[in-house]
Amino acid sequence: MYVYKRDGRKEPVQFDKITARISRLCYGLDPKHIDAVKVTQRIISGVYEGVTTIELDNLAAETCAYMTTVHPDYATLAARIAISNLHKQTTKQFSKVVEDLYRYVNAATGKPAPMISDDVYNIVMENKDKLNSAIVYDRDFQYSYFGFKTLERSYLLRINGQVAERPQHLIMRVALGIHGRDIEAALETYNLMSLKYFTHASPTLFNAGTPKPQMSSCFLVAMKEDSIEGIYDTLKECALISKTAGGIGLHIHNIRSTGSYIAGTNGTSNGLIPMIRVFNNTARYVDQGGNKRPGAFALYLEPWHADIFDFIDIRKNHGKEEIRARDLFPALWIPDLFMKRVEENGTWTLFSPTSAPGLSDCYGDEFEALYTRYEKEGRGKTIKAQKLWYSILEAQTETGTPFVVYKDACNRKSNQKNLGVIKSSNLCCEIVEYSAPDETAVCNLASVALPAFIETSEDGKTSTYNFKKLHEIAKVVTRNLNRVIDRNYYPVEEARKSNMRHRPIALGVQGLADTFMLLRLPFDSEEARLLNIQIFETIYHASMEASCELAQKDGPYETFQGSPASQGILQFDMWDQKPYGMWDWDTLRKDIMKHGVRNSLTMAPMPTASTSQILGYNECFEPVTSNMYSRRVLSGEFQVVNPYLLRDLVDLGIWDEGMKQYLITQNGSIQGLPNVPQELKDLYKTVWEISQKTIINMAADRSVYIDQSHSLNLFLRAPTMGKLTSMHFYGWKKGLKTGMYYLRTQAASAAIQFTIDQKIADQATENVADISNLKRPSYMPSSASYAASDFVPAAVTANATIPSLDSSSEASREASPAPTGSHSLTKGMAELNVQESKVEVPEVPAPTKNEEKAAPIVDDEETEFDIYNSKVIACAIDNPEACEMCSG
């Protein structure tokens, strides 16, 4: 059997030669479990006559990827083979690659089609020796196989369909695209990104250094006006933004409802849905950067709009096709008044914005006064508030949407409140910025890789978290994002105007779950909750400090005066809480009041779906969804096991084919294994096995340091109206801005697992674990304070205990989510004297025949116990086991 070499030569397939090549790439891997000969045997079985060496390397990489379930080091080996293959096919010198991309001529048209901007090309040519020598190609081998395949599929630039860039080339291109002629800053960014301390968001990786460097991820668009001209001008703006890889949040509160009078034609309006379908088709047609990602729009609507029932159902799988728009994402911009009416089982009135103008232009007490005035004047149609609430929950259970964002919390706790009323969030519910017909809000994103700051002692017995290093890196990311604002290509002038005036940025995180697992902290432990607080306090302080330093050099952003920050009010002040106290907030506050900040907003932890795949971590701040899952690439589907769990099971001596099949049957859960120590069961709980109350508590803890919001998904294995209501009201009373991004659920029934041998799977419970082999470093919590000596930490000291996971402030029990007084994070449940009778919510009345949109029929007993029960909503009862939230 013959193989064709890269130079066209033909030679016999040699077993020993393949084995030697694989062995050379096994450095640093576990020799007990990585067998180069076994890999070669599997490769040979798939070889065919006339295979090329490139195809042979691809086959070898895929073979190792399939063996990842044997040991996680096989994933590393797969990546090394794939990257070694890429290195053989691509030019090494960065400057030569840039030149090839710059001088690219389109084969179909014969015309020049440069993929690198003139500016970046000239910078590279002028500094090519310095840049070429700065690149460390060995860092390419630190990517996982699936991380590399993600880069290869969508991020690395191609010439005539062939990948031309290496991962290190991409990172240097991004660094130069951001910093231009500031070579030292570019090299700092290159080194930190290539060492995987942080990554910029996908649009920045796609477009930095290209002729049209649109590096922003998020755009918040305002409907220009309720007219044909206004609607179609807005549609064009959305198309231009989507064309350049931007995700869109669009508020449509001001569009008249179905049946409203149209003065210009003396007719009546068709309402929101036909217009929404036009936007739906635009999202389908205009993808993000040539099939890299589909176009994506989220539409925001307040629940008083008369078309609200049709709006929340647009993604449902059944119903009339002409009232569906399944490529858009509905989102609710909910005022506190609606939540109060649901809680009280009160009425709710629906209006057309033409008959009740101004409701979207105010919030808080002003909104309530205007809304109740319109109600008294009889301008709308009144329904039971819980009827609409039920329809919202029904849609969420079926489709995962609509998203829930709280209007009053977003406006009340924003540093942009001096600009006007904020009317929407973005596609992923983490960006909260002011937008107007002449200003499209923009945000540039980057995420810090949290596991990169774990340090293990020389003897391997203890591990610590380096907050000082995290602080330094977060400041670098802040400076980078601020630079992106100036170097960015803006698809529409409204976006340029807004971004230059207010200069918001968004720092996020990825790998929080990985950090907890590496430090051996269960996600729902008190230690993990404290670390969560410390991490976000550190990043917020770093971002504000860096922004203040930039303001001292370049001046504050244009609209700084009049903002809360200009008065010394920071995000935790708006929550009426004091910071944990690791950092010197008093000095920073004084500096901000004196010099200003360069950026109006700095924090917004976002979903990191693609970039966390690249770096090999779990998404953003979420727990793991499963300890075993499938990963699809072009060549097929691969089973992937949580690498931390897999190493532990291998060391315990109980990982085998039976254990693998057991995990598949249990959807990645190890909770039913009698031979696994309890500490591992606690450590490797999936999100389905963690109380959602814990998730919401941790979200509220970090929100004190998040001046925008964050993309908070909620997870319910089997959602019911009671559980959903309980979660929504708990999050609202905690003061969250984003109550829910997606609702994630599990299928009601599992597919038949034809490939599983149940007898083999059952043997997994019989293996005897050798706990003596499980030696891992223990976490040493940080007691360091980086505050000035005269700064007294508010709230808690480094050695203080933090609240139990069931604790909450008395303010969070009230009907209004606004905090009523300063309170310490150490206040526990025992200190509270909460009366169950504070909140009484009557049961949902049975739907009557003449109601326009009857609720689905449910069992009476389930309705009485499950829906809007006062105990479920208040969550303040003596017997936690009787509460849906407390019992998990």
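Backbone N, Cα and C define each Cβ position, glycine as well.
Taken from Swiss-Prot, the feature active site, proton acceptor covers Asn426 (among others). Secondary structure from DSSP puts Asn426 (active site, proton acceptor) in coil.
For Glu430 (active site, proton acceptor), the Cβ neighbour count at a 10 Å cut-off comes to 28, with all displayed protein chains included. Feature annotation from Swiss-Prot assigns active site, proton acceptor to Glu430 (among others).
Taken residue by residue with DSSP, Lys5 (ATP binding site) is part of neither helix nor strand, so it is coil. The feature ATP binding site is assigned by Swiss-Prot to Lys5, Arg6, Glu11, Pro12, Val13, Gln14, Phe15, Asp16, Lys17, Thr53, Asp57, with similarity to another entry given as support.
Applying an 8 A CB threshold to same-chain residues 6+ apart, the list for Thr611 (GDP binding site) reads Thr199, His200, Ala201, Ser202, Leu205, Ser447, Gln510. DSSP classifies Thr611 (GDP binding site) as helix under the three-state reduction. According to Swiss-Prot, the feature GDP binding site maps to Ser202, Ser217, Asn426, Glu430, Thr608, Ala609, Ser610, Thr611.
For the published mutagenesis Cys428 to Ala, Swiss-Prot gives the following note: Completely abolishes reductase activity.
The number of other Cβ atoms within 10 Å of the Cβ belonging to Val13 (ATP binding site), over all protein chains shown, comes to 16. For the pair Asn426 (active site, proton acceptor) and Thr608 (GDP binding site), the C-alpha distance works out to 15 angstrom. Most Cβ neighbours within 10 Å among the recorded positions Ser202, Ser217, Asn426, Thr608, Ser610: this distinction goes to Asn426.
Cβ neighbour count for Lys17 (ATP binding site): 13 (other Cβ atoms within 10 Å of its Cβ, all protein chains included). Comparing the Cα of Asp57 (ATP binding site) with the Cα of every entry in Ser217, Cys428, Thr608, Ala609, these being the recorded positions, the smallest distance points to Ala609. Neighbour counts of Cβ atoms within 10 Å were taken for the recorded positions Cys428, Ala609; the minimum is at Ala609. Same-chain residues at least 6 positions away in sequence with a Cβ under 8 Å from that of Lys5 (ATP binding site) are, in sequence order, Glu11, Thr52, Thr53. In this structure the residues listed as binding GDP are Ser202, Ser217, Asn426, Glu430, Thr608, Ala609, Ser610, Thr611; their two most distant Cα atoms lie 19 Å apart.
Long-range C-beta contacts of Phe15 (ATP binding site), restricted to its own chain and to partners at least six residues apart, with a cutoff below 8 Å, comprise Thr40, Ile44. Neighbour density for Asp57 (ATP binding site): within 10 A of its CB lie 21 other CB atoms from the protein chains shown.
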